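A.B. asks: What Swiss-Prot records for His26, His28, Glu169, Asp298 is divalent metal cation 1 binding site, and it gives similarity to another entry as the kind of evidence. According to Swiss-Prot, the feature divalent metal cation 2 binding site maps to Glu169, His201, His230. Listed in Swiss-Prot is the mutagenesis experiment His28 to Phe, annotated as follows: Abolished N-acetyltaurine hydrolase activity. Listed in Swiss-Prot as a mutagenesis experiment, Tyr65 to Phe is described as follows: Abolished N-acetyltaurine hydrolase activity. For the mutagenesis result Glu169 to Ala, the note given in Swiss-Prot is Decreased N-acetyltaurine hydrolase activity. Recorded in Swiss-Prot as a mutagenesis result, Arg304 to Lys carries the remark: Slightly decreased N-acetyltaurine hydrolase activity.
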Amino acid sequence: MSSLSGKVQTVLGLVEPSQLGRTLTHEHLTMTFDSFYCPPPPCHEVTSKEPIMMKNLFWIQKNPYSHRENLQLNQEVGAIREELLYFKAKGGGALVENTTTGLSRDVHTLKWLAEQTGVHIIAGAGFYVDATHSAATRAMSVEQLTDVLINEILHGADGTSIKCGVIGEIGCSWPLTDSERKILEATAHAQAQLGCPVIIHPGRNPGAPFQIIRILQEAGADISKTVMSHLDRTIFDKKELLEFAQLGCYLEYDLFGTELLNYQLSPDIDMPDDNKRIRRVHFLVDEGYEDRILMAHDIHTKHRLMKYGGHGYSHILTNIVPKMLLRGLTERVLDKILIENPKQWLTFK
């Protein structure tokens with residue numbers, strides 16, 4: 001679209017790409033995660049229902065999806081405002097808010113947060129995984145889904161005039177469902193018409209990212225403007241990672257700060273820690289993919305906020321970047337990952 005071409009679309013309107021600065025490409029500021037509540041371990045039911053307190057924070061850190069209050073990030077708008085001001089003070093400029101239909105997207109709150117903090121916020125269009133799809137969503141054709149995505153970018157989301165600036169995160173399960181496949185095809189069709197950025201949440205299997213890219217390609221997507229999220233919990237084998245990198249999408253390591261003994265959403269996966277993430281990013285840089293890497297935290301629960309002793313949205317800037325420099329990555333490369341790559345991805349063609 002000519003009016004969008006060369007611009008980035010935030011919840012406050014179009015901006016020049018050069019205005020973004022350091023950008024986190026996969027975060028949540030207001031959402032609910034009730035659909036993914038996990039029953040607590042035996043004899044821990046009482047703790048799971050307590051308010052979040054200092055004495056149970058350690059338990060919540062180990063069982064984040066078994067505490068119902070922890071899944072209500074939408075209750076912390078004031079704390080999020082303070083976090084974004086801190087993020088800006090530490091050198092942050094922009095943030096992509098990946099909450100889509102099914103996770104209680106709230107574009108009014110996103111607009112308020114952008115106005116209050118001066119942080120550029122880009123909202124996400126589309127649908128999360130099948131478990132959150134309504135009967136109406138499942139009944140839609142690819143053409144109808146395409147129209148929904150285009151409308152959320154050109155006219156506004158959720159009955160408002162507040163426009164999304166990316167499609168995604170588009171949720172995919174493993175195995176992929178029929179409804180998710182239709183939405184992927186609609187995503188490709190909408191992207192082909194709009195020239196917009198796309199971001200994908202893959203299923204928790206090493207084959208999922210490959211399958212998703214293939215479906216998008218066959219439906220006409222621009223893979224060079226597509227992000228594959230959560231690679232830190234999805235592709236572990238280096239050879240397999242390089243095979244995937246050759247497909248040309250952005251490679252996102254977006255779980256910085258998440259260091260779990262037990263990954264409740266997929267217990268067979270051993271979640272890497274931040275040192276392993278840093279080594280994996282370094283590996284991709286050494287292999288020539290510095291222009292394809294993106295980083296974020298994917299905060300979506302209360303316990304990861306600074307208010308509750310968590311790392312917050314400034315963790316990458318205050319802790320990860322210094323460690324990366326210590327490990328031999330250069331300022332130039334880190335500026336590429338945090339400034340240039342997000343800018344290139346978020347700019348409409």
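All positions are counted from 1 along the displayed chain.
Even glycines carry a Cβ here, placed using N, Cα and C.
What you see is the original sequence, not a version with the noted changes.
Show me how these features fit into the structure around them.
C.D. replies: In the three-state DSSP assignment, the secondary structure recorded for His26 (divalent metal cation 1 binding site) is strand. Around His26 (divalent metal cation 1 binding site), the same-chain residues at least 6 positions away in sequence with a Cβ under 8 Å from its Cβ are Val96, Asn98, Glu169, Ile199, Val227, Ser229, Glu252, Asp254, Leu294, Ala296, His297, Asp298.
Within 10 Å of the C-beta of His201 (divalent metal cation 2 binding site) there are 26 other C-beta atoms, taking all protein chains into account. According to its DSSP assignment, His201 (divalent metal cation 2 binding site) is in a strand.
Note: His28 (mutagenesis position) has non-local neighbours Leu73, Glu97, Asn98, Thr99, Leu103, Asp298, Ile299, His300, i.e. same-chain residues 6+ apart with C-beta under 8 A of its own C-beta.
Its Cβ taken as reference, Tyr65 (mutagenesis position) is surrounded by 19 other Cβ atoms within 10 Å in the chains shown.
Look at Arg304 (mutagenesis position): DSSP puts it in a helix. Counting every protein chain shown, the number of other Cβ atoms lying within 10 Å of the Cβ of Arg304 (mutagenesis position) is 23.
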A.B. asks: How many Å separate the Cα atoms of Arg304 (mutagenesis position) and His201 (divalent metal cation 2 binding site)?
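C.D. replies: So the Cα of His201 (divalent metal cation 2 binding site) lies 20 Å away from that of Arg304 (mutagenesis position).
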A.B. asks: To see if you understand the setup: which same-chain residues, six or more apart in sequence, place their Cβ under 8 Å from that of His230 (divalent metal cation 2 binding site)?
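C.D. replies: Sequence-distant Cβ neighbours: His201, Pro202, Glu252, Asp254, Leu255, Asp298.
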A.B. asks: Based on Cβ atoms within 10 Å, give me the single least packed residue among the recorded positions Glu169, Asp298.
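C.D. replies: It is Asp298 that, of the recorded positions Glu169, Asp298, has the fewest other Cβ atoms within 10 Å.
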